[in-house]
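Colleague: Pulled these features from Swiss-Prot for this protein:
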type: BINDING; residues: Asn40, Asp41, Gln57, Trp65, Ser103, Arg188, Asp189, Glu241, Trp335; note: beta-D-fructose binding site
type: ACT_SITE; residues: Asp41; note: active site, nucleophile
type: ACT_SITE; residues: Glu241; note: active site, proton donor/acceptor
type: MUTAGEN; residues: Gly338 to Ala; note: Improves the enzyme thermostability while maintaining the specific activity
Amino acid sequence: MAPLSKALSVFMLMGITYAFNYDQPYRGQYHFSPQKNWMNDPNGLLYHNGTYHLFFQYNPGGIEWGNISWGHAISEDLTHWEEKPVALLARGFGSDVTEMYFSGSAVADVNNTSGFGKDGKTPLVAMYTSYYPVAQTLPSGQTVQEDQQSQSIAYSLDDGLTWTTYDAANPVIPNPPSPYEAEYQNFRDPFVFWHDESQKWVVVTSIAELHKLAIYTSDNLKDWKLVSEFGPYNAQGGVWECPGLVKLPLDSGNSTKWVITSGLNPGGPPGTVGSGTQYFVGEFDGTTFTPDADTVYPGNSTANWMDWGPDFYAAAGYNGLSLNDHVHIGWMNNWQYGANIPTYPWRSAMAIPRHMALKTIGSKATLVQQPQEAWSSISNKRPIYSRTFKTLSEGSTNTTTTGETFKVDLSFSAKSKASTFAIALRASANFTEQTLVGYDFAKQQIFLDRTHSGDVSFDETFASVYHGPLTPDSTGVVKLSIFVDRSSVEVFGGQGETTLTAQIFPSSDAVHARLASTGGTTEDVRADIYKIASTWN
């Protein structure tokens, strides 16, 4: 569909052409959000035939959680998205829903191991959690209990536009493994991928309340064998869900390691309330994941956090990309207040897609993330603001105007005399409304302060300050890249080893910024601000 000016897009619905406007207050201009209604976890991320598919948890009937189906959008560059019809519509939607389609993943079955392919067409196979709100006998003849969660599959022969559920045998993994059968209400979120070394399909799924992951293998995506378990380890403050398992390059060389990601709700990073995502680095032999010793901590609260902010959850990885091109997307919201954020007619957006790799930092294999969009198509190389300061005195610099959507590159010396250095963003003219992003030199921490960021009235925990550890680089320099949209701030620190993601809801005229050094001088400061255009234009 050809994009139109003024953030209007033309869509066909039931034979009627209409225009949709992506210019509402708080509507992200370079983050994906559905035209309308509720969205949560990214699902079925698949790169196939030059197209990035983004499926997502979606309520086709309203702006709150319910009627959970799979929405669908596609892109050629992870930047400009086209929303497609609902891919998997809750069974019975419009009357009595008997099955919802909870989170899952998708693969291209290029060798047609499933037998779903016809006439030379490669089947795309989605694996998802069937949630049954009522006890029933299914078309396959299987019986399920009220509120049961089971793993099912569906396939597409038209590159993901329409899907057929495998009713003859669904669910293909009906129950949690022994001895955890009692956990049938908390068995969900399968992540499936092809393991080339063993020539098997592998799926990892969550036994949520027990903080365990169950790993299965299959030859055909239909018949599954339990091969191992993982957990509990590290943070266990809430349920484990939305797991992932991916191989990543280490130090840009020939060596690799495997990474498990797992959502946690509640019990997110220190200082947050609600959900978060942790990760483990280790080895995977096709059946068993063995974590590295330095990725596991004593107790049940310390973790390797994928993001230290409050609004990055249910991160999922793309199938179909090469080892060096791995990309994850996270849900940019939080279960603590997600149903109450002040947006309309949609609720929730996705975070910027992130390129993932591992680097040895402080002798430890560490996840590093970089923002992955077609930046040259939406941002100029020439900054709208560029300043350097050999020494920035205590106090604030003159105000500059940024607009609502922009990127900030900041660097400064870790040997500065200041206690903190920060930039105030999305600020009102008198700076009574502002979001602060900065660095605490003594604690060696990034911080993001949204206590005065705009509308914080919808949840008592929203107005808060968040921190993430960041050691200066080998030259003693601290580097931050900050991406600001109409209702979000995403901070990438250092090489991407520390990120913080937070929603904000500022006034539309809060378009000012300034630098501030507190408790002394900040040395060798460079600040560049780049305008980012709307992807909907």
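Backbone N, Cα and C atoms are what each Cβ position is placed from, and that goes for glycine too.
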Colleague: Per DSSP, to which secondary structure element type does Gly338 (mutagenesis position) belong, with helix, strand and coil as the options?
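Modeller: Assignment for Gly338 (mutagenesis position) reads helix.
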Colleague: Using CB atoms and a 10 A radius, I'd like the single residue among the recorded positions Asp189, Glu241 with the highest neighbour count.
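Modeller: For the recorded positions Asp189, Glu241, the Cβ with the most other Cβ atoms within 10 Å is Asp189.
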Colleague: Between C-alpha atoms, which of these recorded positions comes nearest to Glu241 (active site, proton donor/acceptor): Gln57, Ser103, Asp189, Gly338?
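Modeller: Answer for the nearest of the recorded positions: Asp189.
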Colleague: Hey, how far is Asn40 (beta-D-fructose binding site) from Gly338 (mutagenesis position), Cα to Cα, in Å?
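Modeller: Roughly 9 Å, rounded to the nearest whole number.
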Colleague: For the residue listed as 'active site, nucleophile', which residues of its chain lie six or more apart in sequence with Cβ-Cβ distance below 8 Å?
Modeller: Phe56, Gln57, Ser103, Asp189, Cys242, Tyr313, Ala314, Ala316, Trp331
Colleague: Just checking a number: largest C-alpha distance across Asn40, Asp41, Gln57, Trp65, Ser103, Arg188, Asp189, Glu241, Trp335 for the beta-D-fructose site, rounded to a whole Å.
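Modeller: Result: 17 Å between the two most distant Cα atoms.
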Colleague: Write out, in the order they occur in the sequence, the residues of the chain not among Asn40, Asp41, Gln57, Trp65, Ser103, Arg188, Asp189, Glu241, Trp335 that have a C-beta within 8 Å of the mean position of the C-beta atoms of the recorded beta-D-fructose site.
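Modeller: For the beta-D-fructose site the neighbour list reads Phe102, Cys242, Gly263, Ala314.
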Colleague: Sequence gap of 6 or more, Cβ distance under 8 Å: name the residues on the same chain that satisfy this around Gly338 (mutagenesis position), in order along the sequence.
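Modeller: Set apart from Gly338 (mutagenesis position) by at least 6 residues yet with Cβ under 8 Å, we have Asn40, Arg347, Ser348.
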Colleague: Which residues in the same chain, at least 6 apart in sequence, have a Cβ under 8 Å from the Cβ of Trp335 (beta-D-fructose binding site)?
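Modeller: Counting only residues 6 or more apart in sequence, the Cβ neighbours of Trp335 (beta-D-fructose binding site) under 8 Å are Asn265, Pro266, Gly274, Ser275, Tyr313.
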Colleague: Mind telling me which of the binding-site residues Asn40, Gln57, Ser103 has the densest Cβ neighbourhood, counting other Cβ atoms within 10 Å?
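Modeller: Neighbour-count leader: Ser103.
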